[in-house]
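Report on one structure; see the data block that follows.
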Amino acid sequence: MISDYEGPTPTKKFDQDILFDYSEGEKEFTFELLDSYISSVEEHLPELLNSFEAKDLKGAVLHSHDIKGSSSYIGCEAVRYVSGKIEAYCKNDELEKAESFYPELKKEVEEVFKILSDFKKNWDKNHGEGGSDDGGDDNESEPTENNNNDGSSVNNNDSSSGGGGKDIENKNTDENTGKNLNERSKSPVPLQTTLKPVTIETPKTASDKIATETPTSLANNTNSSSNNNSKNENGLNSKQPQTSSNSPTKIQTK
């Protein structure tokens, strides 16, 4: 509404100081944000003038609104106020009244652009290009070291290995021999292929004992039987059992 812009234009160009918040390491105003604002105003300011010349009320509303919105986003109070006044008069079908504030808007924009340009130049001068506090590359980091279990340190930023700047060498050596325990032996250890013969003893059964005994006892039994038969022939009273030739011979084992 027009009543919102009846007062004088604010003398303060921004509603806050343009600065960087170092405590949190984050920028309140990034260069990208400032460049985006400048590009937006540089685009819409000439288009607003063209709309005035073409008596394009709708176009004037559009471009003045865009300038006001981007100025409000970064707290550019003076430009926001003048562009908002132009938008309000355009919406009220007062194109000529709105056009009368264009020179003031252009003046405020030029002053703001100068402030932003000086701000960036001073930043580059004091802190170096790229926005880092030490003037160096933000992506460049100090070499870091890791400690191994044996107390030795490892440089993780050694670029000699070509592996992304992290050549980690673990020096684990034997205290007595000084040999690196991580190195594999170049001569492979042969596998043990010669096996010692193993003798397995199994218990013998009764039949095994019979099979392995010498026939001496059997021979003695045979001789004893012959003697008994001869005694029977001589008239002795002892009798020998008659066995069939087909019946198996029984052998008593004790």
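Cβ atoms are placed via backbone N, Cα and C, with glycine included.
No substitution from the list is modelled in this structure, which keeps its original residues.
Across the domain 'HPt' (26-123), the model assigns an average pLDDT of 90. Per Swiss-Prot, the feature domain 'HPt' maps to 26-123; the stated evidence is sequence analysis.
In the three-state DSSP scheme, H63 (mutagenesis position) is classed as helix. What Swiss-Prot notes for the published mutagenesis of H63 to Q is this: No change.
The note that Swiss-Prot attaches to the published mutagenesis H65 to Q is: Loss of phosphorylation.
Between the candidate mutagenesis positions, H63, H65, the densest Cβ environment within 10 Å is the one around H63.
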